[in-house]
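In what follows, a single structure is set out as structure tokens and then discussed.
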Amino acid sequence: MASSVGNVADSTGLAELAHREYQAGDFEAAERHCMQLWRQEPDNTGVLLLLSSIHFQCRRLDRSAHFSTLAIKQNPLLAEAYSNLGNVYKERGQLQEAIEHYRHALRLKPDFIDGYINLAAALVAAGDMEGAVQAYVSALQYNPDLYCVRSDLGNLLKALGRLEEAKACYLKAIETQPNFAVAWSNLGCVFNAQGEIWLAIHHFEKAVTLDPNFLDAYINLGNVLKEARIFDRAVAAYLRALSLSPNHAVVHGNLACVYYEQGLIDLAIDTYRRAIELQPHFPDAYCNLANALKEKGSVAEAEDCYNTALRLCPTHADSLNNLANIKREQGNIEEAVRLYRKALEVFPEFAAAHSNLASVLQQQGKLQEALMHYKEAIRISPTFADAYSNMGNTLKEMQDVQGALQCYTRAIQINPAFADAHSNLASIHKDSGNIPEAIASYRTALKLKPDFPDAYCNLAHCLQIVCDWTDYDERMKKLVSIVAEQLEKNRLPSVHPHHSMLYPLSHGFRKAIAERHGNLCLDKINVLHKPPYEHPKDLKLSDGRLRVGYVSSDFGNHPTSHLMQSIPGMHNPDKFEVFCYALSPDDGTNFRVKVMAEANHFIDLSQIPCNGKAADRIHQDGIHILVNMNGYTKGARNELFALRPAPIQAMWLGYPGTSGALFMDYIITDQETSPAEVAEQYSEKLAYMPHTFFIGDHANMFPHLKKKAVIDFKSNGHIYDNRIVLNGIDLKAFLDSLPDVKIVKMKCPDGGDNADTTNTALNMPVIPMNTIAEAVIEMINRGQIQITINGFSISNGLATTQINNKAATGEEVPRTIIVTTRSQYGLPEDAIVYCNFNQLYKIDPSTLQMGANILKRVPNSVLWLLRFPAVGEPNIQQYAQNMGLPQNRIIFSPVAPKEEHVRRGQLADVCLDTPLCNGHTTGMDVLWAGTPMVTMPGETLASRVAASQLTCLGCLELIAKSRQEYEDIAVKLGTDLEYLKKIRGKVWKQRISSPLFNTKQYTMELERLYLQMWEHYAAGNKPDHMIKPVEVTESA
């Protein structure tokens, strides 16, 4: 604030002396000499103005006003006196009076520069920014070379956000006075605000070069270097500032922040403590000290520091947010939410708090509200990469894959070194089947952040999917060690429960992984504060019927529906009332239509996204037994089961493992799949089906495969049943229309050990190689879709989608006679064809080695695999060549529509099951095609399903107890053709006569198990193992 001291004329030099003393700050001496002069010249207004200014500087406002008033009395037109009086009013907070006096001074003296400067300051204090700008502009109109005033105008424009105008002011000030360090520093601030970091650094460095003692410029330089993450130079700038002002607490705090970013946590902690020592009421320093303590693992002390910061400043938003983070990590979700909301109440534009709150809301299943807060975070901070990445996670959970992809991509554009975003993007690629892209993104994430368990374990799974076994053993060891450490520290393991079966983990680890995911569901439902449901103790309200609820996201075109779609309609309506709860929208397929039509009640819970309300609906339906068909597969909503809307809850069919969850009572399984001696692997009680827990609806979906005919393909005197095969509903009528059809009897053993096979021969229709057979073969060779023979439509087995797409998907039964040949798939006519139609991730190095050993022992044999995925093919071929197999010994085919997939299984001689994780649905598919399957049960549920299927089928001779026995069984089938024919005949016969595909008998056995569960519960008992199943027959 400029005081006007006037001009004092005194021949004695007394006035000149008083002026020098005033300028030097020696106000006491200046006042003494002014008073002496005033007594000599009472009418000297210059002396009065100087006295007014002296008293103002000494904060003696009343005396200052007194002398200004005396000067005005002496000269009412004295502008300087009015300006000095305005200064007094401004200092007292009487802004309007101050402004009026400044304006009066300017009316008296329009070129009064100090008057404009003082008026500008008062207008700023009064909030009239535009008026202040005009005051500075007026001053500069009278003297354009006032570089300090122009710099002050620049500061005001900068504060108003008018950065370009501010920049012009600073540049003009520098042009006027190139060595004006303040303008260089202020210009650096503008460039920093505009994101021009390097220009900002340049201008701050120029400022300190011009003025090596310019404290603020060193602080600004340190700040911008810190933001640019040029930490060594930032440290140097802050240390220089501290050499100028050793007790500057804020600089100590900023320097500590740089040490923290450099990972020098102990040094950061010491420096924060020094800042607090210098300024005990420094909430920012307490908050940042807490951050460093938390990083070091001193969580309790960190929590104390956050609380201290909040005691000093209850509205300290950063401390509220960071304390909320601690509460969240401690599992105190409600307190975390309260603190996040408080932080936003204090500071609504707090982007990080919006993002953190959104993350917790997402964890609670409140996805729409989470999405809203992520959008707010991004609105406030458009370059908030974390918010984009986390919003992508929410959109992914909401099944908006494209939206998630865009979010992750934007996060990476903002911050190319953002490892989490690369990992999240990889997961989108992985879920979309773009495995090479996923692998590349996971590897980028790990380069950026080598200690990144989620990225490592997901990369391991991707490499498993494409059979990339580089450093396989080391990878498995590291993966196991990661899981061990995470379980020890009570963290959510990076291996998903559904993938745990693929790795050499202990049973305890697999169960613990599932348990952690089950606990996540409990965390989500705890926030709902729903009181426990009251459950029925009897069947009175349901007219004596047991109400069973099947919950699945797979009621549609999905392998689970292919297996069980007939069961809801086969329940005894007198004893059971069936509810099907869909977790996914209608996909428009006949699979969905069938379940909807045949269940007593079909409820689409995908339209009730709130888990609490969905569970209420299930409870209102009075369900007695609620069946979980998803486990931890895609689309699951285990939170519904965590709320326990039914008294009995059971796992069944859709998930090959334990839930690890206390809210699941039973797992429906069988003695072969889950032997009683390994019951500790399961959190649930074992509930045994009498034969196998697995079932397939193949007899209903593919009845045209119950019979087949072959075209006479002779080699070495044998008639082969799988070179050129015809199937169809009207097959018998078609064969009756043909001349010379032969019936060849194929001997096969029965389901037991009966050596007399004469009574179990199967009749195989054989069409001789005549003009009709040649027409069929020509259709195949020429790639025709369909021909007509004797009024029957004969179709190319590769063209089912072109003839009837619903038949191709298995939704309808094909109405034509379908021809399937080895030549269609490039399979050798005269070779033994081993097959496996599983996804390639189920093959591990030891499995491929067994396959290679078998092929080497069986001359003229091949292994038929699927491009599932296609990118796995070159890896398998390369490893096979390394094992000594020529490339032509392994043949790949594309994945086919469901009906073709099942039907073409007839062309193989033997299926080699994958011991790591069996073919479950694919096992049923290949057995329905009549092809024997060799398996070797392991220790996990997923590795024992095929043995269960074969046991039910009565084909124990195909179950190996060791790798050597597995190879020997496969080799015998490939070298002893008579034995192969017998086993193929047995499988062909047993698939019809055994319980394996008998859905009606299976449903009755399942009902018996449900009644056991209910009777046990109704008697007041807790769930217990049910390992002595009651067998029923179809006539029962």
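Each Cβ is built from the backbone N, Cα and C atoms, and glycine gets one as well.
Record note (Swiss-Prot) on the mutagenesis of His498 to Asn: Loss of glycosylation activity. Loss of ability to reduce mitochondrial motility. According to Swiss-Prot, the feature active site, proton acceptor maps to His498. For Gln839, Lys842, Ala896, Pro897, Lys898, His901, Val902, Arg903, Arg904, His920, Thr921, Thr922, Asp925, the entry in Swiss-Prot reads UDP binding site, with the evidence type similarity to another entry. Here the residue is the original one, while Swiss-Prot reports the published mutagenesis Arg984 to Ala with the comment No effect on phosphatidylinisitol binding. Here the residue is the original one, but Swiss-Prot notes a mutagenesis experiment at this spot, Lys986 to Ala: Reduced phosphatidylinisitol binding. Swiss-Prot gives this note for the published mutagenesis Lys989 to Ala: Reduced phosphatidylinisitol binding. Annotation of the published mutagenesis Arg991 to Ala in Swiss-Prot: No effect on phosphatidylinisitol binding; the original residue is retained in the structure shown. Mutagenesis annotation in Swiss-Prot: Lys1000 to Ala, described as No effect on phosphatidylinisitol binding; the structure shown retains the original residue.
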Worksheet, complete the sentence: Its Cβ having more other Cβ atoms within 10 Å than any other among the recorded positions Arg904, Arg991, the winner is Arg904
Discussion item. Can you tell me the CA-to-CA distance separating Gln839 (UDP binding site) and Lys986 (mutagenesis position), as a whole number of Å?
Written reply: 27
Worksheet item: Tell me, by DSSP, whether Gln839 (UDP binding site) is helix, strand or coil?
Response: coil
Worksheet item: Could you tell me the C-alpha distance between Asp925 (UDP binding site) and Arg984 (mutagenesis position) in angstrom, no decimals?
Response: 15
Worksheet item: Counting across all protein chains shown, how many other Cβ atoms sit within 10 Å of the Cβ of Lys1000 (mutagenesis position)?
Response: 13
Item to complete: Translate the DSSP assignment of Arg991 (mutagenesis position) into the three-state scheme.
Response: helix
Worksheet item: Which one of the binding-site residues (Ala896, Val902) has its C-beta surrounded by the most other C-beta atoms within 10 angstroms?
Response: Val902
Discussion item. Rank aside, I only need the closest one: which of the binding-site residues Ala896, Lys898, Val902, Arg904, Thr921 has its C-alpha nearest to that of Lys1000 (mutagenesis position)?
Written reply: Thr921
Practice prompt. Please report the DSSP secondary structure of Arg904 (UDP binding site), reduced to three states.
Written response: helix
Discussion item. According to DSSP, collapsed to three classes, what secondary structure does Lys986 (mutagenesis position) have?
Written reply: helix
Response to the item:
CA pair Lys898 (UDP binding site) / Lys986 (mutagenesis position), Å rounded to integer, equals 24
Practice prompt. Report the largest Cα to Cα distance, in Å and rounded to a whole number, among the residues Gln839, Lys842, Ala896, Pro897, Lys898, His901, Val902, Arg903, Arg904, His920, Thr921, Thr922, Asp925 that the record lists as binding UDP.
Written response: 22
Worksheet entry | Candidate nearest Val902 (UDP binding site) in space, where candidates are the mutagenesis positions His498, Lys986, Lys989, Arg991 and distance is Cα-Cα | Arg991
Worksheet item: C-alpha of Lys986 (mutagenesis position) to C-alpha of Ala896 (UDP binding site): distance in Å?
Response: 27
Worksheet item: Can you count the other CB atoms that lie within 10 A of the CB of Lys898 (UDP binding site)?
Response: 20
Discussion item. Considering Cα atoms only, can you say which of His498, Ala896, Arg904, Thr921, Arg984 is the nearest neighbour of Arg991 (mutagenesis position) among these recorded positions?
Written reply: Arg984
